[in-house]
Amino acid sequence: MLRNTPFGATPTYKLLLGFGLCSLGGAMLYAYFKTRNDEEEADSGGQRPASGIRGQTEEQKPQKEVCLKIVVDNEHVPLIMGRGGSNIKLIEEKTLAKIRLRDKDSGHKFCDISGVPDAVKAARALLIKEIERAPVVKVELQVPQRLASKINGRGGELLQEIRSSSLAKLNIDLNGRNGKAKITIIGNQKQVNIARKMLDDQIEEDEELVRSMEEVEQRREPRRSPTNSIASSMYSSQTSLSSHTQPRDKLMASKGEGKPMEVYVSAVASPTKFWVQLIGPQSKKLDSMVQEMTSYYSSAENRAKHVLTAPYVGQIVAAVFKFDEKWYRAEIVDIMPNQYNPKEQVIDLYFVDYGDSEYISPADICELRTDFLTLRFQAVECFLANVKSTIQTEPITWPKSSIAKFEELTEVAHWRKLIARVVTYKERPRATTAVSAAAKEGTPLPGVELFDPADNSELNIADLMITQGFALPLDDSYPVRSRSSTPSSNSDSTIEELCVSNPVTPLTPHSPMSMSIDVDSITQAENEHLAQQLQHLQHKLNGNDIKNINPAKLTATDLENGNNNNASTTNGASAH
């Protein structure tokens, strides 16, 4: 349009037209290439730009740092640090975590690990690995064999407890010398220290027990004279209604210990009918109780509070023993007329903690103070295994000479320590006058081998009886062993471990591994018998609850009523 005008012929017009055409061409080229690039990116995967954007977003949002605090023993700090801190530096370089140690207490330090979670986790794993490569320590201890047997017994419960608590390896060698066993502890220093501490506690407990037993042996006096022991044991009835129940605390503690038991022979009727006390903490408790009973019942005023006016068979009472003038717990087995004075009565008593019996006048018997029932009865009836009487026609009747020899060898009631091991059992004769559940059930009697630990050897008492002509072997196959025969320390039987669940013949030998006991039935029988005593005493207290009675706060009226009703009250001691 401007081309035909005078302006169209000017150079300015031509310049403007050239710039315009170039600009239009450039714009068209840009639009073309832009469209082509978009189409190519769409064909080759148009999601790539979005991925790139997400990656940039994640990189812009770093992980949050965390700090983990662990506690390490001072003895492990050198392992973590390394020479000049080289270990920590190496771990920090590998994991990009930061590690700092600071004091916690005298024996430990805090180890703070900071960084991103993955780095902290990796650093912790490397630190634990360094701690676990602590040098292995081996320690050997010499302990008494009885303690080693205790640790290794009861299915190894105590041994497993030490292993699990310390994470150390423990091995026990019972075949040591001079009555010692060797315990080997293997682990790092911390594990060994923990195991050693737990073993030291057991050693201290065992030494305390030995000291207590030595004190008992020094303080105990002979309970009866040898000249009187035969008559008393042979001619008193000794058919206790409750003596079949072993002391439950000792039974539960030693069940399955797998070792011979230390015992005192406390009373003897014959080699096939005698009583033992298990040596242990209860021995000292028994002596303390006898001392307290003697002190209490020696007072005429106290005896007046516990007058026995209506005795009954099966009642647990307090009675004075004429030989030593001490007071003991006893059970009334029978009440009968005095053969020298039919108008008077005589009471046949079984001393539940010792096993012997006496005929005693009711005047020398009192009702038992209730708190004296707390300790379990200590006498355990046994028979000597593998022997029989020299009287062929009456194998259960023993000559007085044989009984006297057996009393001499066992030092009955003179508190000589013997070793007993259960090797068999037989059914107990059922008592026709029994009122306790245990007697009605006819619990089995343990047959034991007795050993005298003298002159660094253990003499088998049954063998001595046979070789000296005071007994015969139970059968021809019985081997008379050396006089220094030693009971196996690996035996799994104890005096308490009797099997009452399976039918048996009257005399059934069993391997030590098969000996066990129905604890619940025996415990229930003894509890029922004690409950009967408490029920009787509660009735005497006019229906008052024994548990709620404070003897120190009884009024004069209460005491007067108690005496009128023969109540069994306590003076200055709590009833249980």
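Even glycines carry a Cβ here, placed using N, Cα and C.
Sequence unchanged from the original; the noted substitutions are absent.
The annotation domain 'KH 1' is assigned in Swiss-Prot to 65-127 on the grounds of sequence analysis. In the predicted model, the domain 'KH 1' (65-127) has a mean pLDDT of 87.
Residues annotated as domain 'KH 2' in Swiss-Prot: 136-199.
Taken from Swiss-Prot, the feature domain 'Tudor' covers 310-375, and the record attributes it to sequence analysis.
According to Swiss-Prot, the experimentally introduced change Asp287 to Ala is described as follows: No effect on binding to piwi. In this view, Asp287 (mutagenesis position) is surrounded by 15 other Cβ atoms within 10 Å of its Cβ, with every protein chain counted.
The DSSP secondary structure for Phe323 (mutagenesis position) is coil. For the mutagenesis of Phe323 to Ala, Swiss-Prot gives this note: Decreased binding to piwi. The structure shown keeps the original residue.
Around Tyr328 (mutagenesis position), taking its Cβ as the centre, 24 other Cβ atoms fall within 10 Å, counting all chains. Listed in Swiss-Prot as a mutagenesis experiment, Tyr328 to Ala is described as follows: Unable to rescue fertility and transposon activation defects in mutants. Abolishes binding to piwi; when associated with R-348.
DSSP assigns Tyr328 (mutagenesis position) to a strand. Swiss-Prot documents Tyr328 to Ala as a published mutagenesis change and attaches the note Significant decrease in binding to unmethylated piwi.
In the three-state DSSP reading, Asp348 (mutagenesis position) counts as strand. Here the residue is the original one, but Swiss-Prot notes a mutagenesis experiment at this spot, Asp348 to Arg: Decreased binding to piwi and unable to rescue fertility and transposon activation defects in mutants. Abolishes binding to piwi; when associated with A-328.
DSSP gives Tyr354 (mutagenesis position) a coil state; it is part of no helix or strand. Residue environment of Tyr354 (mutagenesis position) contains 24 other Cβ atoms, counted within 10 Å of its Cβ in all protein chains. For Tyr354 to Ala, Swiss-Prot lists a mutagenesis experiment annotated as follows: Decreased binding to unmethylated piwi.
What Swiss-Prot says about the mutagenesis result for Asp356 to Ala is this: Decreased binding to unmethylated piwi. A 10 Å cutoff on Cβ-Cβ distances gives Asp356 (mutagenesis position) a total of 29 other Cβ atoms nearby, all chains included.
Swiss-Prot documents Glu358 to Ala as a published mutagenesis change and attaches the note Decreased binding to piwi.
Mapped onto three states, the DSSP output places Tyr359 (mutagenesis position) in strand. Experimental mutagenesis at this site is recorded by Swiss-Prot as Tyr359 to Ala, annotated: Decreased binding to unmethylated piwi.
Its Cβ taken as reference, Tyr359 (mutagenesis position) is surrounded by 16 other Cβ atoms within 10 Å in the chains shown. What Swiss-Prot notes for the published mutagenesis of Tyr359 to Arg is this: Decreased binding to piwi.
In this structure, the CA atom of Phe323 (mutagenesis position) is 11 Å away from the CA atom of Glu358 (mutagenesis position). Closest in space to Tyr359 (mutagenesis position), of the mutagenesis positions given as Asp287, Tyr328, Asp348, is Asp348, taking the CA atom of each residue. The DSSP breakdown of the domain 'KH 2' (136-199), given as helix, strand and coil counts, is 32 helix, 21 strand, 11 coil. Within 10 Å of the C-beta of Glu358 (mutagenesis position) we count 21 further C-beta atoms, all protein chains included. Distance from the CA of Asp287 (mutagenesis position) to the CA of Tyr328 (mutagenesis position) is 10 Å. Asp348 (mutagenesis position) sits 11 Å from Asp356 (mutagenesis position), taking the C-alpha atoms as the reference points.
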